[in-house]
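**Student:** Dropping a structure here in structure tokens format, bear with me for questions.
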Amino acid sequence: MQNVINTVKGKALEVAEYLTPVLKESKFKETGVITPEEFVAAGDHLVHHCPTWQWATGEELKVKAYLPTDKQFLVTKNVPCYKRCKQMEYSDELEAIIEEDDGDGGWVDTYHNTGITGITEAVKEITLESKDSIKLQDCSALCDEEDEEDEGEAADMEEYEESGLLETDEATLDTRKIVEACKAKADAGGEDAILQTRTYDLYITYDKYYQTPRLWLFGYDEQRQPLTVEHMYEDISQDHVKKTVTIENHPHLPPPPMCSVHPCRHAEVMKKIIETVAEGGGELGVHMYLLIFLKFVQAVIPTIEYDYTRHFTM
């Protein structure tokens, strides 16, 4: 039944997006939405600092006139996913409800303190200097230094909206132990080793109706064979499956359909982050949008290790 409802909603939103005029005037600071031009600027910034992300065009017939032909959407491929969400030990302490007083019952962040369970996310820190412009340290160094550095726990909605938003995470874990454990299982030929070798292709598009970025993902098994929808749902927080995350057609690519993180809350979350930075005497530039965006969607896909940006500190 939920799939039918999502399908109807998806078709209605396609019509609504078609009829929605392109946003021309910046409303980033006021509402958290962005124009297509701002999306491109934020995408250029992401590509510059995280070269694993690249611009793409997609199908020629699906090119959007309000975006440059060669910058229709962003893509990063072969992103590792070593664990299923159900393999993350559940505890009431790990669950937080974001915006519980809204009409939809709030956004449930099931893994907002994943460091407790020993799950390490490959995330570095973004430095947000108080009363100064934002400085981003190049995250591409991860490719050369990931074996030498400790990596902080995953960022999430709870940190941004309810716990000071931009505080430094103290907990760090040695990821080499996790890698060694995975290798040991692989050498033993255990079934668990197969489950821990999935990869995902991730895409970021511009949603003209919601006027925000939108994340899409499609997964593959260890043989690079496409995962079924049910298997991809295993890598998504179960509180978001068929709610925040639905199966829809990519706006720039041919079928099969992909998992998509619904963008209806993105502008609201971004607006709160902007306000928090301003309260600390700083200013959040629109070029940082996608780097922050990739942070708060980790609550939805906590085991997909795509986010190589840095945490925020005030």
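Using the three backbone atoms N, Cα and C, a Cβ is placed for every residue, glycine included.
Keep in mind the model shows the original residues, not the substituted ones.
Heads up, here are the entries from Swiss-Prot:
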{"type": "ACT_SITE", "residues": "C264", "note": "active site, glycyl thioester intermediate"}
{"type": "MUTAGEN", "residues": "V4 to K", "note": "Reduces the amount of hydrophobic surface area available to partition into a bilayer. Does not affect the ATG3:GABARAPL1 intermediate. Rescues MAP1LC3B lipidation when transfected in cell lacking ATG3"}
{"type": "MUTAGEN", "residues": "I5 to K", "note": "Reduces the amount of hydrophobic surface area available to partition into a bilayer. Does not affect the ATG3:GABARAPL1 intermediate"}
{"type": "MUTAGEN", "residues": "V8 to D", "note": "Destroys the amphipathic character and eliminates lipidation activity. Does not affect the ATG3:GABARAPL1 intermediate"}
{"type": "MUTAGEN", "residues": "K9 to D", "note": "Eliminates lipidation. Does not affect the ATG3:GABARAPL1 intermediate"}
{"type": "MUTAGEN", "residues": "K11 to D", "note": "Eliminates lipidation. Does not affect the ATG3:GABARAPL1 intermediate"}
{"type": "MUTAGEN", "residues": "K11 to W", "note": "Rescues MAP1LC3B lipidation when transfected in cell lacking ATG3"}
{"type": "MUTAGEN", "residues": "K11 to R", "note": "Rescues MAP1LC3B lipidation when transfected in cell lacking ATG3"}
{"type": "MUTAGEN", "residues": "K11 to L", "note": "Does not affect GABARAPL1 lipdation. Rescues MAP1LC3B lipidation when transfected in cell lacking ATG3"}
{"type": "MUTAGEN", "residues": "L19 to K", "note": "Destroys the amphipathic character and eliminates lipidation activity. Does not affect the ATG3:GABARAPL1 intermediate"}
{"type": "MUTAGEN", "residues": "K71 to R", "note": "Does not affect ATG12 conjugation"}
**Student:** Could you check what DSSP calls K71 (mutagenesis position) once collapsed to helix, strand or coil?
**Tutor:** coil
**Student:** Give the distance between the Cα atoms of K71 (mutagenesis position) and the residue listed as 'active site, glycyl thioester intermediate', rounded to the nearest whole Å.
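**Tutor:** About 23 Å separate the Cα atoms of these two residues.
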**Student:** Using a 10 Å cut-off, grab the number of neighbouring Cβ atoms around the Cβ of K71 (mutagenesis position), all chains included.
**Tutor:** 17
**Student:** If one looks at the chain holding the residue listed as 'active site, glycyl thioester intermediate', which residues at least 6 apart in sequence have a CB under 8 angstroms from its CB?
**Tutor:** Y210
